[in-house]
Amino acid sequence: MSGNSQLPPDVIGFICSKYDIILASTSPRRYEILHDIMGITDLKTMVSTFEENLDKMNYSTDPIGYVCDTSWHKAQNIIEILTDYEDENPNEIDKPKLIICADTIIIDKSGRIYEKPKTKEVQKKFLMKFCYEDDEPVNVVTAVTLIKWYGRENFELVPFRDETKVYFDNKIPLRILEEYVESGDGLEVGGGFKIQGQGAILIEKIEGDYYNVVGLPLNKTFKGLYAEANSI
């Protein structure tokens, strides 16, 4: 991703003058969206230690609830970390924080959740299903939980989500799909494809925010940050 098209620096400067902006994720794609595209050059990071082990069987009829709850639990874990830090450093005075927690899943028309394939064999099965078996798009859902943090006794959680429909090309030659799998690209992402990489070859079109498929809905995330900065 290129950082050539950033939002006006005075807008980002306004938000950053009110809050420290923190990404609670190790995802390089989410970092690039916020740092390179949105232009938050002083972006800080934290790591949630939530195990992301919610039982999917409890969400068989509500897969979107799974991603929303995962994002929410990540935020709750960050609150615990911030609270512990505040307890250990009672005299430290920090700027208020806006912390971005997120989780992304791929869902097919039946409600099945597709996670990281980890092996090329599983990845190929995923992509063949998306391209040749399903007659409807897959749904990419990112749930975001913003933490508006002033301190352990003064914080607020602001959840939102975005959905993007991804239409795979059912006429793509199998050889091309197999070559993509052999490239190793997409093994470590949900669904087994990267829209920002060679995986885009397999995709005919999308409906919704491109950056949501990458890992974070840029438009809704920016509006969330801007709204909170304006609420002071």
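FYI, residue positions are counted from 1 along the chain as it appears here.
Glycine is treated like the rest: Cβ placed from N, Cα and C.
No noted substitution is present; original residues retained.
Taken straight from Swiss-Prot:
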- D103: active site, proton acceptor (ACT_SITE)
- S25 to A: Loss of activity (MUTAGEN)
- T26 to A: No change in activity (MUTAGEN)
- R29 to A: No change in activity (MUTAGEN)
- R30 to A: Loss of activity (MUTAGEN)
- Y66 to A: Loss of activity (MUTAGEN)
- Q76 to A: No change in activity (MUTAGEN)
- E188 to A: Decrease in activity (MUTAGEN)
- F193 to A: Decrease in activity (MUTAGEN)
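The DSSP secondary structure for Q76 (mutagenesis position) is helix. Counting only residues at least six positions away in the same chain, the Cβ atoms of T45, V47 sit under 8 Å from the Cβ of T26 (mutagenesis position). F193 (mutagenesis position) falls outside any helix or strand according to DSSP and counts as coil.
Between the CA atoms of S25 (mutagenesis position) and the residue listed as 'active site, proton acceptor' there is a gap of 9 Å, rounded to the nearest whole number. Closest by Cα distance to Y66 (mutagenesis position), from the recorded positions R29, R30, Q76, D103, F193, is D103. Of all Cβ atoms in the protein chains displayed, 17 besides its own lie within 10 Å of the Cβ of R29 (mutagenesis position). Reported as a whole number, the C-alpha separation between F193 (mutagenesis position) and D103 (active site, proton acceptor) equals 16 Å. In this structure, the CA atom of R29 (mutagenesis position) is 12 Å away from the CA atom of E188 (mutagenesis position).
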